[in-house]
Amino acid sequence: MWRETKLLLIDDNLDRSRDLAVILNFLGEDQLTCNSEDWREVAAGLSNSREALCVLLGSVESKGGAVELLKQLASWDEYLPILLIGEPAPADWPEELRRRVLASLEMPPSYNKLLDSLHRAQVYREMYDQARERGRSREPNLFRSLVGTSRAIQQVRQMMQQVADTDASVLILGESGTGKEVVARNLHYHSKRREGPFVPVNCGAIPAELLESELFGHEKGAFTGAITSRAGRFELANGGTLFLDEIGDMPLPMQVKLLRVLQERTFERVGSNKTQNVDVRIIAATHKNLEKMIEDGTFREDLYYRLNVFPIEMAPLRERVEDIALLLNELISRMEHEKRGSIRFNSAAIMSLCRHDWPGNVRELANLVERLAIMHPYGVIGVGELPKKFRHVDDEDEQLASSLREELEERAAINAGLPGMDAPAMLPAEGLDLKDYLANLEQGLIQQALDDAGGVVARAAERLRIRRTTLVEKMRKYGMSRRDDDLSDD
């Protein structure tokens, strides 16, 4: 193993505990066996918590059950991975505990699954220990293209910070349009492979009969139509990152070949006997339930465990509605930067969008913004300008819009420490241009005030508690537009 470690086997079923200890001894794994009552005394025999590779957890009959024991283990070492013996983690367990459960093992465990699970625990442990040894703490806004202050997006950022510059395989889970490729590109950009290529491939968009050639390349004459030799995606990604999007759509025969490459880091082009070595990091993504596919026999379990070393789950947009206003600002800013027009949304329209279900997630929101920018160039969008399916409040319902806005602002402030809260601003590790930062902050607040005031400068100045003439000067400074009826007052 990568260093001297022991497995901590905690099980109140003595017969099962004894049987599993025999299996682990046969595999050459050192373990400490105990029950749920005396685990602290046994763990005290270790020099420190990092000497424990993982915990194999079986029946827990002590007070509070498995959840209480897992909380105790987390207080001892929050980075300690868990392998469950028997049933998988119940759905009602807290998310922070479920995230540390890497696998569940049936008794007697299969040889391959036990080895794969221990391998995942080893990679998981090594990854966290490397980050801890470096003492690296990236600032929360490092991954800037992940827009939002919700708890869900903060958790994604935190997990990305932990795994970015390791070589661990990452499996990104989430509905279509939630930004899985954005996460993959961020992981590559902030890894030690950032100078290497990032090569995406959509496994569901390539016909099954062409997928092998697409991934591994082919030699001239390997099949009808192969008039020249061609490098595959693995070759193109050598030294960098290969992003396998929609991995759940990969046919079973291709899954076997992919598993071999992941295990041996070698492959052959179609029509060639020459074995090539490859050094790539694998990031996979899917919107499908791979565990259900394993049960149905449409996805290989061993491949799943190879890919699922570090899972990251993207929340759907309907579960982080407090991010919608920020996403709108970001999407509009990108349009303006690309000189594709601009629009603004009033408060009622934003509140109406917050009540939409968003089956297409962020992609659906981006398409809506682009559509409205074409239909109402440089206009202020109210509820009446939204397509019918997005109208969930009335423009006149200002009281509802105000209360909803306050609720969203409160949620965002609690999650992210926005101005007005006690949480301090975070200085990026690379530093920043304070003058530019403050100018951007001021411009953003002015724009928010103008949006809330429907573009009326006088009302916006009242919200900002400054003189109207001062606001006009600042708007001229930043090149911001204002309503025609205000221009006549100057």
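Cβ atoms are placed via backbone N, Cα and C, with glycine included.
None of the listed substitutions appears in this model.
Counting every protein chain shown, 13 other Cβ atoms lie within 10 Å of the Cβ of R334 (3',3'-c-di-GMP binding site). According to its DSSP assignment, R334 (3',3'-c-di-GMP binding site) is helical. Annotated 3',3'-c-di-GMP binding site per Swiss-Prot: L142, 186-189, 330-341, in sequence order, evidence recorded as experimental evidence.
Shown in sequence order, M314, A315, P316, L317, N361, V362 are the residues of the chain, 6+ apart in sequence, with a C-beta less than 8 angstroms from the C-beta of T178 (ADP binding site). Sequence annotations record features per position, and here Swiss-Prot assigns ADP binding site to V147, G177, T178, G179, K180, E181, V182, R334, R363 based on experimental evidence.
Among the mutagenesis results in Swiss-Prot, F26 to N has the note: Almost complete loss of biofilm formation. The residue drawn here is the original one. Every protein chain considered, the tally of other Cβ atoms within 10 Å of the Cβ of F26 (mutagenesis position) stands at 8.
Under the heading of mutagenesis, Swiss-Prot lists H119 to N and annotates it as follows: About 50% loss of biofilm formation. Non-local contacts of H119 (mutagenesis position) by the CB criterion (under 8 A, 6+ apart in sequence, same chain) are absent.
In Swiss-Prot, a published mutagenesis experiment is listed as R144 to A, annotated Almost complete loss of biofilm formation.
Other Cβ atoms within 10 Å of the Cβ of R185 (mutagenesis position) number 18 in total over all chains. Recorded in Swiss-Prot as a mutagenesis result, R185 to E carries the remark: More than 75% repressed pel transcription.
Under DSSP, R185 (mutagenesis position) is assigned to a helix (H, G or I) in the three-state scheme. Per Swiss-Prot, mutagenesis R185 to A is noted as: Almost complete loss of biofilm formation.
Quoted from Swiss-Prot, the note on the mutagenesis of N186 to A is: More than 75% repressed pel transcription.
E330 (mutagenesis position) is surrounded by 18 other CB atoms, counting those within 10 A of its CB over all protein chains shown. As a published mutagenesis entry, E330 to A appears in Swiss-Prot alongside the note: More than 75% repressed pel transcription.
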Discussion item. What whole-number Å value do you get for the CA-CA distance of R363 (ADP binding site) and N186 (mutagenesis position)?
Written reply: 18
Fill in: Rounded Cα-Cα span from E330 (mutagenesis position) to H337 (3',3'-c-di-GMP binding site), Å
10
Practice prompt. Given the recorded positions N186, L331, R334, R340, state which is nearest to V147 (ADP binding site) when distance is taken between Cα atoms.
Written response: L331
Response to the item:
H119 (mutagenesis position) falls, by DSSP collapsed to helix, strand or coil, into helix
Item to complete: Can you grab the distance from R185 (mutagenesis position) over to R334 (3',3'-c-di-GMP binding site)? Cα atoms, rounded to a whole Å.
Response: 18
